[in-house]
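Q: Pulled these features from Swiss-Prot for this protein:
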type	residues	note
DOMAIN	49-252	domain 'YrdC-like'
MUTAGEN	Thr70 to Ala	Reduces t(6)A37 formation
BINDING	Thr72, His104, Arg174, Ala194, Ser234	L-threonine binding site
MUTAGEN	Lys93 to Ala	Severely impairs t(6)A37 formation
MUTAGEN	Arg95 to Ala	Severely impairs t(6)A37 formation
BINDING	Arg95, Asn99, Thr170, Ser196, Ser204, Arg248, Tyr292	ATP binding site
MUTAGEN	Ser107 to Phe	In SUA5-1; suppresses a translation initiation defect in a CYC1 allele at an aberrant ATG codon
MUTAGEN	Arg174 to Glu	Severely impairs t(6)A37 formation
MUTAGEN	Cys423 to Ser	No phenotypes
Amino acid sequence: MYLGRHFLAMTSKALFDTKILKVNPLSIIFSPDAHIDGSLPTITDPETEAALVEAARIIRDTDETVAFPTETVYGLGGSALNDNSVLSIYRAKNRPSDNPLITHVSSIDQLNRKVFNQPHLSGTSLFDNIPSIYRPLISSLWPGPLTILLPVPSSEHSALSKLTTADQPTFAVRIPANPVARALIALSDTPIAAPSANASTRPSPTLASHVYHDLKDKIPIILDGGACKVGVESTVVDGLCNPPTLLRPGGFTYEEIVKLGGEAWSLCKVENKKTVEKGEKVRTPGMKYRHYSPSAKVVLLVPHCEGDGILKGVDRMERLKRLIETELKANSNIKKIAILTSLKLRDSDLQSKIFNEPDFSSKTFIIERLGQSGEEIQTNLFAALRKVDENDKVDLIFVEGINEEGEGLAVMNRLRKAAANNCIQF
């Protein structure tokens with residue numbers, strides 16, 4: 001049972017002197033089967049070990065939260081077994097409570113012991129609580145940015161907080177690959193509910209500084225393990241329905257899911273809803289409410305299909321010039337404009353055909369390159385949005401989109417949500 005969207009009015013005024021604790025991911029070493037049998041890591045750096053022990057104590061013994069790096073984005077974690085900890089997550093983020101949370105575990109063994117309340121018995125399989133349809137995927141992709149949906153255990157057999165599921169019959173779970181995240185979960189021996197560690201609706205954080213910007217004074221500790229390598233949230237799949245469904249594109253591509261999932265995933269469909277209807281329940285995070293949005297307006301330049309004739313014969317620079325003119329006419333207060341480029345827009349063309357345009361002489365333009373491959377663009381996306389919004393303080397952001405294949409499916413999913421209705425064929 002969730003508490004309803006508006007319970008956040010109960011937010012307490014308690015503030016923290018938020019500490020950033022440096023940790024070294026390279027000093028954390030797991031055995032090859034630790035994600036299965038739950039073996040604890042070896043930590044060679046004393047400073048890293050001390051920070052993790054302190055953070056693990058907060059997760060295990062208090063109702064508070066800790067921000068920590070994962071391979072996808074920074075997460076804001078609290079005990080998935082403690083209603084008050086889950087409430088602390090919702091309060092710190094100002095997140096509606098009908099938006100479910102992903103539970104992170106360090107191993108299959110921990111999933112069984114702590115979520116299903118089933119200690120491993122001799123002669124039984126550690127995988128008994130995981131439907132067989134998922135096993136090809138998790139054998140290849142765990143630890144990693146893959147989240148699966150499992151049936152919620154009966155209440156008498158599980159301590160999993162109902163607040164993590166938003167009153168759904170399923171819960172979302174994954175084993176992260178980042179060694180800091182894995183070590184935190186393992187040392188606390190506590191499944192951790194963790195959405196992205198940003199203020200609700202903001203772009204997800206891929207650096208500890210992003211977390212500090214949004215959640216300073218709202219949480220006690222941020223573990224700084226450097227930049228996140230993937231750059232967008234995990235891929236969420238539902239193998240409990242027929243056909244199986246990719247609910248949220250993320251760190252693993254649709255193509256990888258189909259290739260590695262075996263025959264059962266060959267007909268995997270993609271959830272096409274941009275958002276759900278008011279009052280409709282969601283099975284996974286990211287499907288409801290405004291997401292990934294800077295303060296500045298975002299205009300997404302959606303690449304048109306080759307040969308469809310939508311913009312045939314129209315020069316991209318001329319098209320972009322007209323779009324800028326339209327925005328300036330609608331809002332005379334626009335002074336600084338950012339253009340986030342990817343595969344086709346070139347700095348030299350922007351300089352000669354846009355920035356030197358006499359009509360724009362009073363405006364400041366900033367170019368931020370996202371990358372030349374889907375992987376680079378995915379990794380850099382949220383950091384680039386935050387840079388131009390928070391550091392450069394622009395008034396308007398244009399983003400050059402990419403085709404929705406490979407990493408492009410996750411990239412465009414995030415950008416469409418950031419831009420809302422401001423998506424222009426380009």
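Placed from the backbone N, Cα and C atoms, the Cβ positions cover glycine too.
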Q: Per DSSP, Thr70 (mutagenesis position) is which: helix, strand or coil?
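A: It is coil.
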Q: If one measures from the C-alpha of Thr72 (L-threonine binding site) to the C-alpha of Ser196 (ATP binding site), what distance in angstrom results, rounded to a whole number?
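A: Answer for this pair: 9 Å between alpha carbons.
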Q: Express the distance between the Cα positions of Ser196 (ATP binding site) and Ser107 (mutagenesis position) as a whole number of Å.
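A: Counting only the Cα atoms, the answer is 21 Å.
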Q: Restricting to the chain of Arg174 (mutagenesis position) and a gap of 6 or more, list residues whose Cβ falls under 8 Å of its Cβ, or answer none.
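A: Set apart from Arg174 (mutagenesis position) by at least 6 residues yet with Cβ under 8 Å, we have Ile102, Thr103, His104, Val105, Trp142, Gly144, Pro145, Leu146, Thr147, Ile148, Ser234.
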Q: Same chain, not part of Thr72, His104, Arg174, Ala194, Ser234: whose C-beta falls within 8 angstroms of the C-beta centre of the L-threonine site? Give them in sequence order.
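A: Along the chain, the qualifying residues are Thr70, Gly75, Ile102, Pro145, Thr147, Pro176, Ala181, Glu233.
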Q: Which one of these recorded positions, Ala194, Cys423, has the sparsest Cβ neighbourhood, judged by other Cβ atoms within 10 angstroms?
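A: Among the recorded positions Ala194, Cys423, the lowest count of other Cβ atoms within 10 Å belongs to Cys423.
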Q: Over all pairs within Arg95, Asn99, Thr170, Ser196, Ser204, Arg248, Tyr292, the annotated ATP binders, what is the largest Cα to Cα distance, rounded to whole Å?
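A: Roughly 25 Å, rounded to the nearest whole number.
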Q: Please report the distance from the Cα of Arg95 (mutagenesis position) to the Cα of Tyr292 (ATP binding site), rounded to the nearest angstrom.
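A: Distance (Cα to Cα, whole Å): 13 Å.
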Q: Tell me which of the recorded positions Ser107, Ala194, Cys423 ends up closest to Thr70 (mutagenesis position) in space, Cα to Cα.
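A: Of the recorded positions Ser107, Ala194, Cys423, Ala194 has its Cα closest to that of Thr70 (mutagenesis position).
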Q: In whole Å, how far does the CA atom of Ser107 (mutagenesis position) lie from that of Ala194 (L-threonine binding site)?
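A: Ser107 (mutagenesis position) to Ala194 (L-threonine binding site), Cα-Cα distance: 16 Å.
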